[in-house]
Amino acid sequence: MAALPMLWTGLVLLGLLGFPQTPAQGHDTVQPNFQQDKFLGRWYSAGLASNSSWFREKKELLFMCQTVVAPSTEGGLNLTSTFLRKNQCETKVMVLQPAGVPGQYTYNSPHWGSFHSLSVVETDYDEYAFLFSKGTKGPGQDFRMATLYSRAQLLKEELKEKFITFSKDQGLTEEDIVFLPQPDKCIQE
């Protein structure tokens, strides 16, 4: 049971940064005229969807985390995520580098020895953002993950439906999707 918090931590980072993968072939769509300055601030990881069998097995054990997005000195983003781990609040910082197109970022994971790509596909900046990662876990193993960021901890039903549609548009199914419950600590409104 002690391994569950570590698995949760890894999955939160998956949602934020994508799965350890090889560089993506081509680029996913990105929010038109993405404005990084409007994307900054506090977000909650409110929904995740993935075609990973591990994710499907563990998704019911996950909780919402809080991420503060700030500009990095290199023009990218610093993501400071706070989450519940072993019944204590833990914070991790990740730096996303710009990938040429506004709204697209890369991250090199020393832990996994891998390269990640992350795209902000759609956002209204004030209420929600849809992020998407894709790649391969190995020969012939396709991986996709959609993430719903929300400015509020409680989601409107319309936003849930919109995320379900977005996830299905990425080739994911209803059973691939989870809306994360709020933990009893570690995040603030």
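Backbone N, Cα and C define each Cβ position, glycine as well.
Annotated active site, nucleophile per Swiss-Prot: CYS65, in sequence order, evidence recorded as experimental evidence.
In the three-state DSSP assignment, the secondary structure recorded for CYS65 (mutagenesis position) is coil. Experimental mutagenesis at this site is recorded by Swiss-Prot as CYS65 to Ala or Ser, annotated: Loss of enzymatic activity.
Looking at Swiss-Prot, the entry for mutagenesis of CYS89 to Ala or Ser says: Disrupts disulfide bond. The DSSP secondary structure for CYS89 (mutagenesis position) is strand. Counted within 10 Å of its Cβ, the other Cβ atoms near CYS89 (mutagenesis position) come to 14, all protein chains included.
Secondary structure at CYS186 (mutagenesis position), taken from DSSP and collapsed to helix, strand or coil, is coil. Taking a C-beta cut-off of under 8 Å and a sequence gap of six or more, CYS186 (mutagenesis position) has these contacts in its own chain: CYS65, GLN66, THR82, PHE83, LEU84, CYS89, GLU90. Quoted from Swiss-Prot, the note on the mutagenesis of CYS186 to Ala or Ser is: Disrupts disulfide bond.
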